[in-house]
Amino acid sequence: MWRETKLLLIDDNLDRSRDLAVILNFLGEDQLTCNSEDWREVAAGLSNSREALCVLLGSVESKGGAVELLKQLASWDEYLPILLIGEPAPADWPEELRRRVLASLEMPPSYNKLLDSLHRAQVYREMYDQARERGRSREPNLFRSLVGTSRAIQQVRQMMQQVADTDASVLILGESGTGKEVVARNLHYHSKRREGPFVPVNCGAIPAELLESELFGHEKGAFTGAITSRAGRFELANGGTLFLDEIGDMPLPMQVKLLRVLQERTFERVGSNKTQNVDVRIIAATHKNLEKMIEDGTFREDLYYRLNVFPIEMAPLRERVEDIALLLNELISRMEHEKRGSIRFNSAAIMSLCRHDWPGNVRELANLVERLAIMHPYGVIGVGELPKKFRHVDDEDEQLASSLREELEERAAINAGLPGMDAPAMLPAEGLDLKDYLANLEQGLIQQALDDAGGVVARAAERLRIRRTTLVEKMRKYGMSRRDDDLSDD
């Protein structure tokens, strides 16, 4: 193993505990066996918590059950991975505990699954220990293209910070349009492979009969139509990152070949006997339930465990509605930067969008913004300008819009420490241009005030508690537009 470690086997079923200890001894794994009552005394025999590779957890009959024991283990070492013996983690367990459960093992465990699970625990442990040894703490806004202050997006950022510059395989889970490729590109950009290529491939968009050639390349004459030799995606990604999007759509025969490459880091082009070595990091993504596919026999379990070393789950947009206003600002800013027009949304329209279900997630929101920018160039969008399916409040319902806005602002402030809260601003590790930062902050607040005031400068100045003439000067400074009826007052 990568260093001297022991497995901590905690099980109140003595017969099962004894049987599993025999299996682990046969595999050459050192373990400490105990029950749920005396685990602290046994763990005290270790020099420190990092000497424990993982915990194999079986029946827990002590007070509070498995959840209480897992909380105790987390207080001892929050980075300690868990392998469950028997049933998988119940759905009602807290998310922070479920995230540390890497696998569940049936008794007697299969040889391959036990080895794969221990391998995942080893990679998981090594990854966290490397980050801890470096003492690296990236600032929360490092991954800037992940827009939002919700708890869900903060958790994604935190997990990305932990795994970015390791070589661990990452499996990104989430509905279509939630930004899985954005996460993959961020992981590559902030890894030690950032100078290497990032090569995406959509496994569901390539016909099954062409997928092998697409991934591994082919030699001239390997099949009808192969008039020249061609490098595959693995070759193109050598030294960098290969992003396998929609991995759940990969046919079973291709899954076997992919598993071999992941295990041996070698492959052959179609029509060639020459074995090539490859050094790539694998990031996979899917919107499908791979565990259900394993049960149905449409996805290989061993491949799943190879890919699922570090899972990251993207929340759907309907579960982080407090991010919608920020996403709108970001999407509009990108349009303006690309000189594709601009629009603004009033408060009622934003509140109406917050009540939409968003089956297409962020992609659906981006398409809506682009559509409205074409239909109402440089206009202020109210509820009446939204397509019918997005109208969930009335423009006149200002009281509802105000209360909803306050609720969203409160949620965002609690999650992210926005101005007005006690949480301090975070200085990026690379530093920043304070003058530019403050100018951007001021411009953003002015724009928010103008949006809330429907573009009326006088009302916006009242919200900002400054003189109207001062606001006009600042708007001229930043090149911001204002309503025609205000221009006549100057």
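Glycine is treated like the rest: Cβ placed from N, Cα and C.
Under the DSSP three-state reduction, F26 (mutagenesis position) is assigned to helix. Quoted from Swiss-Prot, the note attached to the mutagenesis of F26 to N states: Almost complete loss of biofilm formation.
Annotation of the published mutagenesis H119 to N in Swiss-Prot: About 50% loss of biofilm formation; the original residue is retained in the structure shown. Sequence-distant neighbours of H119 (mutagenesis position): no residue of the same chain at least 6 apart has a C-beta under 8 Å from its C-beta.
Positions annotated as 3',3'-c-di-GMP binding site by Swiss-Prot: L142, 186-189, 330-341. Less than 8 angstroms from the CB of E330 (mutagenesis position) sit V147, each of them six or more residues away in the same chain.
For the mutagenesis result R144 to A, the note given in Swiss-Prot is Almost complete loss of biofilm formation.
Residues within less than 8 Å, Cβ to Cβ, of R363 (ADP binding site) and separated from it by at least 6 positions along the same chain comprise S176, G177. For V147, G177, T178, G179, K180, E181, V182, R334, R363, the entry in Swiss-Prot reads ADP binding site.
What Swiss-Prot says about the mutagenesis result for R185 to A is this: Almost complete loss of biofilm formation. Around the Cβ of R185 (mutagenesis position), the number of neighbouring Cβ atoms within 10 Å comes to 18.
In this structure, R185 (mutagenesis position) is part of a helix by DSSP. Quoting Swiss-Prot on the mutagenesis of R185 to E: More than 75% repressed pel transcription.
Recorded in Swiss-Prot as a mutagenesis result, N186 to A carries the remark: More than 75% repressed pel transcription.
Here the residue is the original one, but Swiss-Prot notes a mutagenesis experiment at this spot, E330 to A: More than 75% repressed pel transcription.
For R340 (3',3'-c-di-GMP binding site), applying a Cβ distance below 8 Å and a minimum sequence separation of six or more within one chain yields E370, A373. Annotation for H188 (3',3'-c-di-GMP binding site): spatial neighbours R194, F198, G240, T241, F243, R281, I283, criterion Cβ-Cβ under 8 Å with sequence separation of six or more. DSSP assigns T178 (ADP binding site) to coil in the three-state reduction, outside any helix or strand.
Recorded residues R334 (3',3'-c-di-GMP binding site) and V182 (ADP binding site) have their alpha carbons 15 Å apart, per Cα-Cα distance. Binding of ADP is attributed in the record to V147, G177, T178, G179, K180, E181, V182, R334, R363, and the widest Cα separation among these residues amounts to 19 Å.
Cα of N186 (mutagenesis position) to Cα of F26 (mutagenesis position): a span of 42 Å. Summary for the binding-site residues K180, R334, H337: the Cβ-based neighbour count within 10 Å is maximal at K180. V182 (ADP binding site) and H337 (3',3'-c-di-GMP binding site) are 19 Å apart (CA-CA, integer value).
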